[in-house]
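Colleague: Quick paste of what Swiss-Prot says about this protein:
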type	residues	note
MUTAGEN	Ser158 to Ala	Reduces the phosphorylation rate of CSA1 by CLB3
MUTAGEN	Ser170 to Ala	Reduces the phosphorylation rate of CSA1 by CLB3 and impairs the recruitment of CDC5 to SPBs in metaphase
MUTAGEN	Ser175 to Ala	Reduces the phosphorylation rate of CSA1 by CLB3
MUTAGEN	Pro190 to Ala	Reduces the phosphorylation rate of CSA1 by CLB3 and impairs the recruitment of CDC5 to SPBs in metaphase; when associated with A-193 and A-195
MUTAGEN	Pro193 to Ala	Reduces the phosphorylation rate of CSA1 by CLB3 and impairs the recruitment of CDC5 to SPBs in metaphase; when associated with A-190 and A-195
MUTAGEN	Phe195 to Ala	Reduces the phosphorylation rate of CSA1 by CLB3 and impairs the recruitment of CDC5 to SPBs in metaphase; when associated with A-190 and A-193
Amino acid sequence: MGIQEKTLGIRKERKLVVVPRERNHVRHASQRTRSKNYKNISKKRAQQHAFGFNIAKTLAKIQAFVWGSPADEEEESVVPLSKNSQDCVPLQWQAKFAQLRQQLHSTQKELQFVKEKCHLLQSVLDDANIDQRYLESRRDMKNIERDNLKPTENLPPSPVRAVNPLVTSSPIHMSPLQSRQRPVSSLQPPKGPNFYAKYPKLPQTNILRESPTEDSVPHAE
């Protein structure tokens, strides 16, 4: 940079001395001051919002108590302030508040359903006209009967019978290892008197008499 001077056809140029500045330091300092100012402003605004909201709420309560203003007017005066105050509330709190409100709505529905169910059951009991004292007395009688019951007698022991060796020694009930170790002679039928020789034929029944009697059934014609 320089300043040009014209005097009588002579052109002179005078240079100005430029002092170097610490630009980075100045920038950081300005940014810090700005951030501090923004923080202070945001804190002040939040305090003002909260203070104004509390004042409006207390004023609405005083008006409702003194002049007897209805609750609708009080709600109308409070709602816009609460909307303005939502700007200061973090987003996480808003999401949590919405979730809690939804849970409250669902629990209110469940409570209403349970109340209606209890009311219906009570009406059914009233229609049946059941005496509670009668039920209690019957319950007490059943308990007394159970307490006075005699203990059941123990069953006699089952008779002990000898095991049939023919069944236990049959090759069907033996393992394959035992059947291999058993000699072939043991599998053959025992030698001795024939068991079926005692019964050469089936026993015969007595033949009915051909002459009908009074006790006999009449023949069908």
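Note: Cβ is positioned from N, Cα and C throughout, glycine not excepted.
Buried or exposed, and what's around them? Tell me for each listed feature.
Modeller: DSSP assigns Ser158 (mutagenesis position) to coil in the three-state reduction, outside any helix or strand. Neighbour list (Ser158 (mutagenesis position), Cβ cut-off 8 Å, at least 6 residues apart, same chain): empty.
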